[in-house]
Amino acid sequence: MTGVISSSSIGEKINEWYMYIRRFSIPDAEYLRREIKQELDQMEEDQDLHLYYSLMEFRHNLMLEYLEPLEKMRIEEQPRLSDLLLEIDKKQARLTGLLEYYFNFFRGMYELDQREYLSAIKFFKKAESKLIFVKDRIEKAEFFFKMSESYYYMKQTYFSMDYARQAYEIYKEHEAYNIRLLQCHSLFATNFLDLKQYEDAISHFQKAYSMAEAEKQPQLMGRTLYNIGLCKNSQSQYEDAIPYFKRAIAVFEESNILPSLPQAYFLITQIHYKLGKIDKAHEYHSKGMAYSQKAGDVIYLSEFEFLKSLYLSGPDEEAIQGFFDFLESKMLYADLEDFAIDVAKYYHERKNFQKASAYFLKVEQVRQLIQGGVSLYEIEV
């Protein structure tokens, strides 16, 4: 007869499992996940331990989705994130202390992946109120890193840089966290890009790419190539940007990294429209739309429709306004600023200064929203 396994021994294994998740060590994390799952049925009754397991399984899947699509990896019996989230939500009322921290932190990570940035900040702020229960310095670095990502997407540059610095200082003290270190370099770079400090941005992107290449991580290699292209694009160096986007697309397609393809195809499409290379733009536009539909990416589908409204429909101002309303409803103010600039420049280049002026005014209004954005994140916890 098989003996009962103590919950403390399984708890130690879950801690070890989480260590491998944070290191992005998929084989070790998968091995422990399967082992722990088998042992749970033989474990003494402990509801908190079952909750801890559910939270860690959710975090495990977030790691897998970040690095490689589950469909490509063909990992057996891997539950969907949405199903895991539903299961954990049902048990939320029982969460206290460290488990409550994990729930809010992991849920914030999920919302961040869904590009629901304000919702992500809300959960991260709740997690921050429970950070007192976290004794592990690497876990604190994880929290700082995700806060930095969130503030970057909301264009709160100095908040993002400060959290990235705190995370980097911890990660560099520990071995086996090279992936997070290279991601910190990417965060520094993207924030420098927003500050228009292009040389600093390129330096950090190149460092990140070298590290991603050494780690043999195609997702991170592709993203870094994309970001270097983005840096060139931001300086209106369109011809220089194109090769980087092509290389990023090649990496994503070769490795079947579907979620990253709409973004890469969008910018290479937009560049070709700006350069007046309409036939090539159509080709990229078609592929980008197809990948967006396949990925179920509603935001990029709407962005490809925006390109059609601006460059192929006259422009269609009603459709453009509808797109702007959509971005505003999602609080995607940084994206709204960029697209309003594109429309303003479109009209300015065609010497329609009245309409250009109206859209430049829109840009200023959006910048006011971004600059005043800190108050949006003062969320009661």
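Any Cβ shown, glycine's included, is placed from N, Cα and C.
Note on MET43 (Mn(2+) binding site): other Cβ atoms within 10 Å of its Cβ, all shown chains, come to 19. Swiss-Prot lists LEU40, MET43, GLU45 with the feature Mn(2+) binding site, giving a large-scale study or a structure entry as the kind of evidence.
For PRO27 (mutagenesis position), no same-chain residue that is 6 or more apart in sequence has a Cβ closer than 8 Å to its Cβ. In Swiss-Prot, a published mutagenesis experiment is listed as PRO27 to Ala, annotated Significant decrease in ComA binding activity.
Around ASP28 (mutagenesis position), the same-chain residues six or more apart in sequence whose CB sits under 8 Å from its CB are TYR20, listed in sequence order. Under the three-state DSSP scheme, ASP28 (mutagenesis position) falls in the helix class. Mutagenesis annotation in Swiss-Prot: ASP28 to Ala, described as Loss of ComA binding activity; the structure shown retains the original residue.
A mutagenesis experiment is reported in Swiss-Prot for this position, LEU67 to Ala, and the note states: Loss of ComA binding activity.
Among the mutagenesis entries in Swiss-Prot is GLU71 to Ala, noted as: Significant decrease in ComA binding activity.
Mutagenesis annotation in Swiss-Prot: GLN78 to Ala, described as Significant decrease in ComA binding activity; the structure shown retains the original residue.
The Cβ of ASP194 (mutagenesis position) has TYR152, LYS155, THR157 as same-chain neighbours under 8 Å, each 6 or more residues away in sequence. Recorded in Swiss-Prot as a mutagenesis result, ASP194 to Asn carries the remark: Completely suppresses expression from srfA promoter and is insensitive to PhrF inhibition.
All protein chains included, GLU303 (mutagenesis position) registers 24 other Cβ atoms within 10 Å of its own Cβ. Swiss-Prot lists GLU303 to Ala among its mutagenesis entries, and the accompanying note reads: Can bind ComA. Interacts with RapF, but not with PhrC.
Swiss-Prot lists GLU303 to Lys among its mutagenesis entries, and the accompanying note reads: Can bind ComA. Interacts with RapF, and can also interact with PhrC.
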Euclidean distance between Cα atoms of GLU303 (mutagenesis position) and GLU45 (Mn(2+) binding site), Å: 51
Would you mind pulling the DSSP three-state label for GLU303 (mutagenesis position)? helix
Going by DSSP, give the three-state secondary structure for GLU45 (Mn(2+) binding site). coil
GLU45 (Mn(2+) binding site) has its Cβ surrounded, within 10 angstroms, by a count of other Cβ atoms equal to 8
